[in-house]
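Contents: one structure, followed by commentary.
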Amino acid sequence: MTFVRNAWYVAALPEELSEKPLGRTILDTPLALYRQPDGVVAALLDICPHRFAPLSDGILVNGHLQCPYHGLEFDGGGQCVHNPHGNGARPASLNVRSFPVVERDALIWIWPGDPALADPGAIPDFGCRVDPAYRTVGGYGHVDCNYKLLVDNLMDLGHAQYVHRANAQTDAFDRLEREVIVGDGEIQALMKIPGGTPSVLMAKFLRGANTPVDAWNDIRWNKVSAMLNFIAVAPEGTPKEQSIHSRGTHILTPETEASCHYFFGSSRNFGIDDPEMDGVLRSWQAQALVKEDKVVVEAIERRRAYVEANGIRPAMLSCDEAAVRVSREIEKLEQLEAA
């Protein structure tokens, strides 16, 4: 499969990393991720150049990653710094590939492509995750589907009415107001739900209030698969800027052609010190992401080989505009790298 390699992807959450290496495959590339004694995260190819043992099974010795097989040691840049055998020679062939890493917004970003092109300024903004005006709860999930299926799912805001009916269904669905905005390296899908009864989830945000409300469900896409959702609610007629809202992290990183990593979070501007609201959002994440979206996209993945082998093309609905635009942008990025 063709992956877009010259881009920033999330490899891990900060709490996943310590001096014990984490092995994780990204874009069919095995990585060893670990935090060095100075706190800086290192990412090395998870293959020792000697006999190809996984370095993620090793340990840190004096700040260096030691291979579990023959004891070669590597610094965070991938250079072999110790060879315990023979005369201790360390030719260039003993060095291992390292990858650019940036820790930002409580996310570990990695650049799997040409290191010379790795510009930290191109990392999309997820500052709400560390903004003291917000409270963030989230986590990591593994999904057995091609990452593009989840991109389609997330950019299609209308699916919530059916897939997430237990929590997000609205009686104002027939009055939805939609807009798609295309910017420089960014696509937004905006949806307003005017004058409806609060959904089950929104009612929890409002502490059980049941008066007519306006609600919003927006999402922003940045290459290649980083999305920031905005769900909000306010009494009918209230400006969007005065709503209570949650900004949702939805970042997908391909693992293989048929699996991906899902980094998610909800950053809210209300009930910041309320552990009960933490529970509401964790329950929503477990239900919507694990029990609902995951089930749907994994079922589609199991049919993907048949669909592709038989040249079946998807029928289009009016709600597909944002997802289709994003799909085309990803195709352009793939073609650009392949050229």
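Yeah, the Cβs are placed from backbone N, Cα and C, and that goes for glycine too.
No substitution from the list is modelled in this structure, which keeps its original residues.
Worth saying up front: this structure is predicted, and the values here are computed from it rather than measured.
Marked as domain 'Rieske' by Swiss-Prot on the basis of sequence analysis: 8-110.
Its Cβ placed at the centre, Cys67 ([2Fe-2S] cluster binding site) has 22 other Cβ atoms within 10 Å. Residues or ranges marked as [2Fe-2S] cluster binding site by Swiss-Prot: Cys48, His50, Cys67, His70.
Other Cβ atoms within 10 Å of the Cβ of Asn153 (mutagenesis position), summed over all protein chains shown, number 21. In the three-state DSSP scheme, Asn153 (mutagenesis position) is classed as helix. According to Swiss-Prot, the mutagenesis experiment Asn153 to Ala carries this note: Strong reduction of O-demethylase activity.
Its own atom aside, the Cβ of Asp156 (mutagenesis position) has 20 Cβ atoms within 10 angstroms in the protein chains shown. Under mutagenesis, Swiss-Prot gives Asp156 to Asn with this note: Strong reduction of O-demethylase activity.
His159 to Asn appears in Swiss-Prot as a mutagenesis experiment; the accompanying note says: Loss of O-demethylase activity. Around His159 (mutagenesis position), the same-chain residues six or more apart in sequence whose CB sits under 8 Å from its CB are Asn153, listed in sequence order. According to DSSP, His159 (mutagenesis position) is assigned to a helical segment.
Here Swiss-Prot flags His159, His164, Asp293 as Fe cation binding site. Around the Cβ of Asp293 (mutagenesis position), the number of neighbouring Cβ atoms within 10 Å comes to 24.
Under mutagenesis, Swiss-Prot gives His164 to Asn with this note: Loss of O-demethylase activity. Every protein chain considered, the tally of other Cβ atoms within 10 Å of the Cβ of His164 (mutagenesis position) stands at 20.
As annotated by Swiss-Prot, 3,6-dichloro-2-methoxybenzoate binding site applies to Asn229, His250, Trp284. Using a 10 Å Cβ-Cβ cutoff, His250 (3,6-dichloro-2-methoxybenzoate binding site) registers 24 neighbours. Under DSSP, His250 (3,6-dichloro-2-methoxybenzoate binding site) is assigned to a strand (E or B) in the three-state scheme.
The mutagenesis experiment Asp293 to Asn is recorded by Swiss-Prot, whose note states: Loss of O-demethylase activity. Secondary structure from DSSP puts Asp293 (mutagenesis position) in a helix.
Taking the centre of the Cβ atoms of Asn229, His250, Trp284 as the 3,6-dichloro-2-methoxybenzoate site, the nearby residues of that chain (Cβ within 8 Å, site residues left out) are Leu154, Ile231, Ser246, Gly248, Thr249, Phe264, Ser266, Gln285, Ala288, Leu289. The Cα of His50 ([2Fe-2S] cluster binding site) lies closest to that of His250, out of the recorded positions Asp156, His250, Trp284. Put simply, Asn229 (3,6-dichloro-2-methoxybenzoate binding site) is 15 Å from Asp293 (mutagenesis position) when counted between their Cα atoms.
Over the domain 'Rieske' (8-110) the predicted model carries a mean pLDDT of 97. When Cβ atoms from all protein chains are considered, those within 10 Å of Asn229 (3,6-dichloro-2-methoxybenzoate binding site) total 19, not counting its own.
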